[in-house]
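Below is one structure, written out as structure tokens; the observations come after it.
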Amino acid sequence: MIPPLNRYVPALSKNELVKTVTNRDIQFTSFNGKDYPLCFLDEKTPLLFQWFERNPARFGKNDIPIINTEKNPYLNNIIKAATIEKERLIGIFVDGDFFPGQKDAFSKLEYDYENIKVIYRNDIDFSMYDKKLSEIYMENISKQESMPEEKRDCHLLQLLKKELSDIQEGNDSLIKSYLLDKGHGWFDFYRNMAMLKAGQLFLEADKVGCYDLSTNSGCIYLDADMIITEKLGGIYIPDGIAVHVERIDGRASMENGIIAVDRNNHPALLAGLEIMHTKFDADPYSDGVCNGIRKHFNYSLNEDYNSFCDFIEFKHDNIIMNTSQFTQSSWARHVQ
């Protein structure tokens with residue numbers, strides 16, 4: 001018997017670019033005439049939150065360094081998720097120059113809620129996703145220099161050469177460059193890295209209670225302003241990936257506030273990483289996620305973007321989405 005689709009059901013567009021069909025024991029969805037399997041995330045697929053803190057000193061030295069105010073109860077949202085989803089592992093992916101007492105507070109949080117696992121960025125090996133900055137700049141310089149002089153962007157060429165010469169010894173690394181950012185890029189880049197690891201992230205962190213996960217298990221990332229109201233249950237996602245979609249004035253936009261994958265090294269995120277390895281000015285959000293997904297599904301600008309967003313959207317009735325937009329604190333940016 002084919003299980004019913006969960007609350008995630010790709011919507012039908014007016015021009016029928018998107019449709020859902022079933023075939024024997026496999027369910028399919030399609031975009032623009034091509035079928036993709038609906039991959040199943042079971043009720044034990046781990047959830048992952050993230051908190052990268054620029055300034056741990058703004059918190060008490062013995063407090064959990066995650067914002068938890070009346071307007072922005074991010075820590076409470078995570079704890080609520082752990083309480084509702086007791087059968088799931090709940091990861092909190094963290095980075096920052098934390099005080100010893102703050103790390104102790106994280107450990108106490110893990111003790112109080114056995115399914116919460118605090119995963120420190122510097123405990124995870126992301127080197128397999130790295131590339132030398134010098135190689136990225138040299139490849140782009142060579143591309144410019146190979147063009148006929150009349151088509152060459154001389155200003156860009158000089159800029160690339162300057163950026164190449166400014167790389168400091170020991171910092172010739174794409175991954176390290178985002179450790180110096182401490183802004184959106186820091187958050188977004190390492191979120192992508194974590195979701196490339198997916199369930200393997202929990203195994204690599206060597207946390208008690210994580211050993212039942214397979215090295216290829218999936219993961220669901222949620223921003224800390226996403227509020228879980230009831231258990232999520234099993235979820236189907238197209239070709240093993242789905243993301244949050246914002247809609248403003250009828251215009252849809254893919255967002256990285258939710259990223260769900262059914263396995264590690266998902267091809268769409270690897271496609272985004274390839275762009276990060278190729279473009280000298282790549283953005284981890286618009287290129288690493290959005291353009292990687294577009295590339296994976298062969299989306300072109302000739303196709304209906306809103307329909308594509310319907311197709312790739314992570315939908316669920318038991319999540320109140322992006323609540324920080326109501327408190328002027330959302331990190332959301334809109335790209336098409």
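In case you wondered, yes, glycine gets a Cβ from its N, Cα and C as well.
None of the noted substitutions appears here; every position holds its original residue.
According to Swiss-Prot:
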MUTAGEN   R24 to A  In 3RA; abolished auto-GlcNAcylation and reduced activity toward death domain-containing host target proteins; when associated with A-152 and A-333
MUTAGEN   C39 to S  Mutant used for crystallization; prevents protein precipitation due to irregular intermolecular disulfide bonds; when associated with S-210
BINDING   Q50, W51, F52, Y74, A224, D225, S324, S329  UDP-N-acetyl-alpha-D-glucosamine binding site
MUTAGEN   W51 to A  Abolished binding to UDP-N-acetyl-alpha-D-glucosamine
MUTAGEN   R152 to A  In 3RA; abolished auto-GlcNAcylation and reduced activity toward death domain-containing host target proteins; when associated with A-24 and A-333
MUTAGEN   F187 to A  Reduced binding to UDP-N-acetyl-alpha-D-glucosamine
MUTAGEN   C210 to S  Mutant used for crystallization; prevents protein precipitation due to irregular intermolecular disulfide bonds; when associated with S-39
BINDING   D225, N322, S324  Mn(2+) binding site
MUTAGEN   H244 to A  Abolished protein-arginine N-acetylglucosaminyltransferase activity; when associated with A-255 and 255-A-A-256
MUTAGEN   E255 to A  Abolished protein-arginine N-acetylglucosaminyltransferase activity
ACT_SITE  E255  active site, proton acceptor
MUTAGEN   R333 to A  In 3RA; abolished auto-GlcNAcylation and reduced activity toward death domain-containing host target proteins; when associated with A-24 and A-152
(message) Nearest of the recorded positions to H244 (mutagenesis position) by CA-CA distance, picking from Y74, A224, D225, E255, N322?
(response) E255
(message) I want to verify one value. Collapsing DSSP to three states, which class is F187 (mutagenesis position)?
(response) helix
(message) Check the DSSP secondary structure of Y74 (UDP-N-acetyl-alpha-D-glucosamine binding site), expressed as helix, strand or coil.
(response) helix
(request) Find the one among the mutagenesis positions C39, R152, F187, E255 whose C-alpha lies closest to that of F52 (UDP-N-acetyl-alpha-D-glucosamine binding site). (result) F187
(request) Restricting to the same chain and to sequence separations of six or more, state which residues have a Cβ under 8 Å from that of C39 (mutagenesis position). (result) Y236, I237, P238, D239, G240, D262
(message) Show me the subset of Y74, C210, A224, D225, E255, N322 whose Cα is within 10 Å of F187 (mutagenesis position); these are the recorded positions I mean.
(response) none
(message) If I take the Cα of A224 (UDP-N-acetyl-alpha-D-glucosamine binding site) as reference, which of the recorded positions R152, C210, E255, N322 has the closest Cα?
(response) N322
(request) For the mutagenesis positions R152, H244, work out the Cβ neighbour count at 10 Å and name the residue with the minimum. (result) R152
(message) Give me the CA-CA distance between R152 (mutagenesis position) and Q50 (UDP-N-acetyl-alpha-D-glucosamine binding site), in Å, as a whole number.
(response) 42
(message) Using only C-alpha positions, which one of Q50, W51, Y74, D225, E255 is spatially nearest N322 (Mn(2+) binding site)? These are the recorded positions in the record.
(response) D225
(message) Please list, in sequence order, the residues in the chain of Q50 (UDP-N-acetyl-alpha-D-glucosamine binding site) that are at least six apart in sequence and whose C-beta is under 8 Å away from its C-beta.
(response) I92, F93, V94, F187, Y190, R191, A194, Y221, D223, A224
(request) May I ask which of the recorded positions W51, Y74, C210, D225 is closest to E255 (mutagenesis position) if we compare their C-alpha atoms? (result) D225
